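According to Swiss-Prot:
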{"type": "BINDING", "residues": "ARG30, ARG51, ALA52, GLN53, VAL54, ASN55, GLU58, TYR59, TYR93, PHE94, GLN95, GLY96, TYR97", "note": "glutathione binding site"}
{"type": "ACT_SITE", "residues": "ARG31", "note": "active site, proton donor"}
{"type": "MUTAGEN", "residues": "SER36 to Glu", "note": "Reduced leukotriene-C4 synthase activity by nearly 80%"}
{"type": "MUTAGEN", "residues": "THR40 to Ala", "note": "Leukotriene-C4 synthaseactivity is reduced by 30%"}
{"type": "MUTAGEN", "residues": "ARG51 to Thr or Ile", "note": "Loss of leukotriene-C4 synthase activity"}
{"type": "MUTAGEN", "residues": "ASN55 to Ala", "note": "Does not affect leukotriene-C4 synthase activity but substantially increased KM for GSH"}
{"type": "MUTAGEN", "residues": "TYR59 to Phe", "note": "Does not affect leukotriene-C4 synthase activity but substantially increased KM for GSH"}
{"type": "MUTAGEN", "residues": "TYR93 to Phe", "note": "Reduces Leukotriene-C4 synthase activity and increases the optimum for pH-dependent activity"}
{"type": "MUTAGEN", "residues": "TYR97 to Phe", "note": "Does not affect leukotriene-C4 synthase activity but substantially increased KM for GSH"}
{"type": "ACT_SITE", "residues": "ARG104", "note": "active site, proton acceptor"}
Amino acid sequence: MKDEVALLAAVTLLGVLLQAYFSLQVISARRAFRVSPPLTTGPPEFERVYRAQVNCSEYFPLFLATLWVAGIFFHEGAAALCGLVYLFARLRYFQGYARSAQLRLAPLYASARALWLLVALAALGLLAHFLPAALRAALLGRLRTLLPWA
């Protein structure tokens, strides 16, 4: 069982570490711009770091759920790769947003595409799981013909 989900677990742990990094950046920005909790407003430089962290945190549960469903029901490697792309895009998003609101846009779109791909993989995997066995075998046979490397 562990071998079947090791990549998903590694990407999950990397995601948790990335969330911790974002939180530490907010703590650092609070000190640099003298914004004490519970305040969430201050100079624009602080607010951008704060918003970037909050935005990343808001999407993290969606990311985790789709990562695991796609990895278990579709393909672990494909889901893990999409997960890595998503996390890298979120890191770039955070770094860009910390510098300027405009610099967040390209990584935001990249992370959204990766997340939607995970949603699609999860949905396809679940659909295949619930199809009758004969229909599933026929569809997988055709898919293997079209995509021999898969």
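Just so you know, glycine gets a Cβ as well, placed from its N, Cα and C.
Heads up, this one's the original sequence, none of the swaps are in it.
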GLU58 (glutathione binding site) and ARG51 (mutagenesis position), Cα-Cα, nearest whole angstrom: 10
So which of the binding-site residues is most packed in, judged by how many other Cβ atoms lie within 10 Å of its Cβ, out of ALA52, VAL54? ALA52
Sequence gap of 6 or more, Cβ distance under 8 Å: name the residues on the same chain that satisfy this around TYR59 (mutagenesis position), in order along the sequence. ARG90, SER111, LEU115
Taking DSSP as the reference, which of helix, strand or coil describes ARG104 (active site, proton acceptor)? helix
Largest CA-to-CA spread of glutathione binders ARG30, ARG51, ALA52, GLN53, VAL54, ASN55, GLU58, TYR59, TYR93, PHE94, GLN95, GLY96, TYR97, angstrom: 23
Among the recorded positions ARG31, SER36, THR40, ALA52, VAL54, GLU58, which ones place their C-alpha within 10 angstroms of the C-alpha of TYR97 (mutagenesis position)? ALA52
Determine, to the nearest whole angstrom, how far the Cα atom of ALA52 (glutathione binding site) is from the Cα atom of TYR93 (mutagenesis position). 8
Expressed to the nearest Å, what is the distance separating TYR93 (mutagenesis position) and the residue listed as 'active site, proton acceptor' at their Cα atoms? 5
ARG30, GLU58, GLN95, ARG104 filtered to the recorded positions whose C-alpha is within 10 Å of SER36 (mutagenesis position): ARG30
